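Reviewing the structure listed below.
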Amino acid sequence: MVISIRRSRHEEGEELVAIWCRSVDATHDFLSAEYRTELEDLVRSFLPEAPLWVAVNERDQPVGFMLLSGQHMDALFIDPDVRGCGVGRVLVEHALSMAPELTTNVNEQNEQAVGFYKKVGFKVTGRSEVDDLGKPYPLLNLAYVGA
């Protein structure tokens, strides 16, 4: 699969929300159903307008996306149908080309993501007992140190 990175388009907002939903459903089974719904509502409210970087396949179909704020990657979500095909790595490499001191946070219970980040060169630099909304889902703070 050939992956390209481009900016998101407003008209593909629903498609990106669908990727978020499939990705979260595949990796975040630790979330309560109520909180999962709350997060989806929040994502639906801001994702179509967010300045995302989108990974697309040869047909220009989105297969993943990330949100980068300065040196911090706020979000990275990959369609589970293409997990293991290098989409996440390509997005991280793109982020590093713009933000060489890249940091991110990941849910501690999301073992797949924790393993991915360590594999591509991140190390744990801290831990929070709660997520960004103050809910009891611990976050690991990560910084890129090189693969």
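Heads up, the Cβ atoms here are built off N, Cα and C, so glycines get one too.
The noted changes are left out; the structure has the residues it started with.
Listed features, source Swiss-Prot:
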type: DOMAIN; residues: 3-144; note: domain 'N-acetyltransferase'
type: MUTAGEN; residues: Tyr117 to Ala; note: Loss of activity
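Every protein chain considered, the tally of other Cβ atoms within 10 Å of the Cβ of Tyr117 (mutagenesis position) stands at 23. Confidence for the domain 'N-acetyltransferase' (3-144), expressed as mean pLDDT, is 96. Secondary structure of the domain 'N-acetyltransferase' (3-144), assigned with DSSP and counted as helix (H, G, I), strand (E, B) and coil, comes to 59 helix, 42 strand, 41 coil.
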